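As structure tokens, the structure follows; a few thoughts come after it.
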Amino acid sequence: MSRFVDKLPLFDRRPSPMEEAEGLPRSGYLGQLHHHQYYQPHSNMLPLEQSPPTSTKHTSVTLAQLLKRVNDARSGSSTPISSPRYTIELGGSKPESVSSESDDHHSDDGGSEGQPRALVLKFTDLTYSVKQRRKGSCLPFRRAAADEPELPAMRTLLDGISGEARDGEIMAVLGASGSGKSTLIDALANRIAKESLHGSVTINGESIDSNLLKVISAYVRQEDLLYPMLTVEETLMFAAEFRLPRSLPTREKKKRVKELIDQLGLKRAANTIIGDEGHRGVSGGERRRVSIGVDIIHNPIMLFLDEPTSGLDSTSAFMVVTVLKAIAQSGSVVVMSIHQPSYRILGLLDRLLFLSRGKTVYYGPPSELPPFFLDFGKPIPDNENPTEFALDLIKEMETETEGTKRLAEHNAAWQLKHHGEGRGYGGKPGMSLKEAISASISRGKLVSGATDGTVSVAASDHSAPPPSSSSVSKFVNPFWIEMGVLTRRAFINTKRTPEVFIIRLAAVLVTGFILATIFWRLDESPKGVQERLGFFAIAMSTMYYTCSDALPVFLSERYIFLRETAYNAYRRSSYVLSHTIVGFPSLVVLSFAFALTTFFSVGLAGGVNGFFYFVAIVLASFWAGSGFATFLSGVVTHVMLGFPVVLSTLAYFLLFSGFFINRDRIPRYWLWFHYISLVKYPYEAVMQNEFGDPTRCFVRGVQMFDNTPLAALPAAVKVRVLQSMSASLGVNIGTGTCITTGPDFLKQQAITDFGKWECLWITVAWGFLFRILFYISLLLGSRNKRR
């Protein structure tokens, strides 16, 4: 099998265009993990260049310490730095002599075969099946056609998968699409419900509590779920606020962020926003590394990644895996799925697990791929990437009836022949889980969530009790700190997208201007009364329709929210309240803008008190409308589903508000909808604010004939009709006599069951209710585990 060597010097070399574009360090810990590896057919070691150790003493070091030593060497000495050999272990054996601090680390953790390991993640006979429905059928009772094959009721995604991953190594899960790669990563990361997953997953031979696993591990999704308007440094700093212990000073958190930025090669992009389709930001490779950084901010002991190189070019993909290799060598267990690794990436992987239709078809180091397939009768050509050959062969075998089964049986026989029944590769755990976690903390691992406050950046107190499920709090921060951090982050996002608020304000002002010019200075005639009814109905429904733009807000953040709450970054209640706090000031501005545009122009009554009540009911309408849209955003999963639901529901609310049909004319079987109509209460509130004064008269004398057939009669005839009515009724009715006052008109409209202040508070209560329902929807609908 052919290999190649990158001959570029490690120091004082010119940066490549990709490095200049993505800000990768030219020297330091990551700069020394070079682009090409020399992969020898009869050796399990990868020689790499590295800066010299400052001491020959065997000590475990963290990434931060290595970075500090390199920086100190560069800044504090003018002597040229030599480049001794640095070795990354690929197989189970170790060379006789190595001179690097990584060797010290491996030596401490049991890197050589037979020596104890600090952490061993072992999974045994993992099996997971899901119910399967016939394609194209929405009805479960649909009968199959005669020529249609009967599908099995259950589909097995994982079928007896076993293996182990160790600290200091990267285990890569490979396979074609649908082979079960992501499912296995989810199973190991405890993202599948226990009642659905069969088999066992242990760390150092012990089952682990779910809360403790969330504290010591991280899960990186395939998608880059980041706020586009935050800079790289801000994104990582907010992650530090959520994941690092509250006892850790802010300066230490900032220090950790700076170190992580250097570690990820993001120094040049630190002050660049993430960006999206409408805003230029970091490159795809940098965005991927930021996504990884968000989840490793607390320096997790276990790291699970679902295809971290997906969608990246070869150079960016290699740098991402290089970062993961550095994380593994700092003492973490790294498990990731990957579609098709290149030669260079293969040189960084320690253990491979190939899946085909949920079965294990190869498990072992990359160096054993050639003899494995040679023994199977399919030798790997010398000039071909072993993983590409393996994936192509596996895909070909899947087309055969018993192809996958044959390959899986060959793997089982190979494992039994070369590694025995235990399927182990090298060392076993030399300490208990608690001891291993304590040892990891003492090496500088940042384990978030310890209630005793003993965890810090450079925790070195070996006497401190190890964290356990009982000593680990569910959340790092108390409620009020979560509120502050979430509110601050949301305000930054809002401030950097002013166009969103400007468009909303423009919509309100344009609507108010149109209404003001149409209903300009309404009089107190019967026609003016009818025109007021139309103005109030349109105005109050407009408040709700303009709130529909709140629907995409949470939908755009949904997956970020799911990622952050999967590891208890914050409480759902904190998110709901901070979301409310950030959105409320804009509602106040919109309310005053609409009221100032319409109240005096239309000629509404009430003076100053009436104006401020009008502002209050408009604000309450915005509050209830935004709450309704927010609640729906927690229920629906896509904006294309949400908008039809919002618009149609608001149309029903307007229909049953009492404007088109009075309450006493609504059929009894629809009366319940009248009382849950969001438009009913603000509509009745402004009606009472306008017509509640008994001293105001809206129909006088002959005006009673308006909107009747008698309206066409001459004025003199109308007066004689009034005189005849007066004589008949015994009541003096003249042309100036008040026939209908404001309260009389409210009775005609059946607006009698609630006062105007009651309508105001009911509208406010709707807003609170919908936000409570939004919180409940987050509790019920944000499960991060498969069923």
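For all residues, glycine too, the Cβ spot is worked out from N, Cα and C.
Per Swiss-Prot, ATP binding site is recorded for Gly175, Ala176, Ser177, Gly178, Ser179, Gly180, Lys181, Ser182, and the stated evidence type is sequence analysis. Around the Cβ of Gly178 (ATP binding site), 14 further Cβ atoms fall within 10 Å across all displayed protein chains.
Look at Swiss-Prot and you will find 121-382 tagged as domain 'ABC transporter', backed by sequence analysis.
Among the features that Swiss-Prot reports, domain 'ABC transmembrane type-2' is placed at 484-691.
Swiss-Prot lists Arg488 to Cys among its mutagenesis entries, and the accompanying note reads: In rcn1-1; altered shoot branching due to impaired outgrowth of tiller buds leading to reduced culm number. Short roots lacking suberized hypodermis in waterlogged soil. The C-beta environment of Arg488 (mutagenesis position), restricted to residues of the same chain at least 6 apart in sequence and closer than 8 Å, is empty.
For the mutagenesis of Ala685 to Pro, Swiss-Prot gives this note: In rcn1-2; altered shoot branching due to impaired outgrowth of tiller buds leading to reduced culm number. Short roots lacking suberized hypodermis in waterlogged soil. Disturbed accumulation of essential and nonessential minerals leading to a high Na/K ratio, thus resulting in a salt-sensitive phenotype. The structure shown keeps the original residue. Within 10 Å of the C-beta of Ala685 (mutagenesis position) we count 30 further C-beta atoms, all protein chains included.
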Open item on the list: Same chain only, sequence gap of 6 or more: which residues have a CB within under 8 Å of the CB of Ser179 (ATP binding site)?
Closed with: Leu355, Ser356, Arg357, Gly358, Ile394
- [ ] Average the pLDDT scores across the domain 'ABC transporter' (121-382) and report the rounded value.
- [x] 88
TODO: Note the Cβ centroid of Gly175, Ala176, Ser177, Gly178, Ser179, Gly180, Lys181, Ser182, the recorded ATP site, then list each other residue of that chain whose Cβ lies within 8 Å of it, in sequence.
DONE: Thr183, Ser337, Leu355
Task: Rounded to the nearest Å - Cα separation of Gly175 (ATP binding site) and Ala685 (mutagenesis position) - done: 64
Task: For Ser182 (ATP binding site): intrachain residues, at least 6 apart, with Cβ closer than 8 Å - done: Gln222, Asp306, Glu307, Ser337
